[in-house]
Amino acid sequence: MAAQRPLRVLCLAGFRQSERGFREKTGALRKALRGRAELVCLSGPHPVPDPPGPEGARSDFGSCPPEEQPRGWWFSEQEADVFSALEEPAVCRGLEESLGMVAQALNRLGPFDGLLGFSQGAALAALVCALGQAGDPRFPLPRFILLVSGFCPRGIGFKESILQRPLSLPSLHVFGDTDKVIPSQESVQLASQFPGAITLTHSGGHFIPAAAPQRQAYLKFLDQFAE
């Protein structure tokens, strides 16, 4: 009997996460899904500076390898490289470049069976699927999506109306009861856009859980798509 092919999943990092840091943060999940899913991590295209130190000092990007630079998918102010998920933004600066980057990754690194997004990456993953469902040829619909600490992106212009339509693909939504960065009601609102959404809550905060209870839920969800 032929071995089961691992599912391939493109994973979109959160705001202020480096590619290497996101790989490390998903290490427990990668171990939990070993042999069942291959996780390919992608961080945003835009470098995010560290907050100023006590004397206004910032870290030196020039001494930091690209894969270790904190990055983001878009900023919510025109002049400052900052992002707030919970406030109506003045702009979504850099979003189009990020959509282009995801499209390139899907084309260059794919095919993928599913998408996984964490925090800002979850909001972007949902938007990518909404655009694909609306007919954007850059974004073929995946077979499934996993959204961890997700939220509905605000202030994205005409794209916001696209996200208000039901998204017809299997989805698993994971969020913590004590998440102070993305409150659970934000993730619940995003899940409501997916008919038949499965929700998985945990007692922790803003991270990707991979303990035994979550591992079983992930495997049960992913086994629907095994070949």
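Keep in mind that glycine also has a Cβ here, set from the backbone N, Cα and C atoms.
These figures come from a predicted structure and were not determined experimentally.
Here the residue is the original one, but Swiss-Prot notes a mutagenesis experiment at this spot, Ser119 to Ala: Abolishes the hydrolase activity against long chain alkyl ester substrates. Cβ environment of Ser119 (mutagenesis position): Gly14, Phe15, Ala85, Val148, Ser149, Gly150, Phe151, Val181, Ile182, His206 lie under 8 Å away, each six or more residues apart in the same chain.
The active site, charge relay system annotation in Swiss-Prot covers Ser119 (among others) and rests on a curator's inference.
Under the heading of mutagenesis, Swiss-Prot lists Asp179 to Ala and annotates it as follows: Reduces the hydrolase activity against long chain alkyl ester substrates. Note on Asp179 (mutagenesis position): other Cβ atoms within 10 Å of its Cβ, all shown chains, come to 20.
Per Swiss-Prot, active site, charge relay system is recorded for Asp179 (among others), and the stated evidence type is a curator's inference.
Looking at Swiss-Prot, the entry for mutagenesis of His206 to Ala says: Abolishes the hydrolase activity against long chain alkyl ester substrates. According to its DSSP assignment, His206 (mutagenesis position) is coil.
When other Cβ atoms within 10 Å of the Cβ of His206 (mutagenesis position) are tallied across all protein chains shown, the result is 16. The active site, charge relay system annotation in Swiss-Prot covers His206 (among others) and is backed by a curator's inference.
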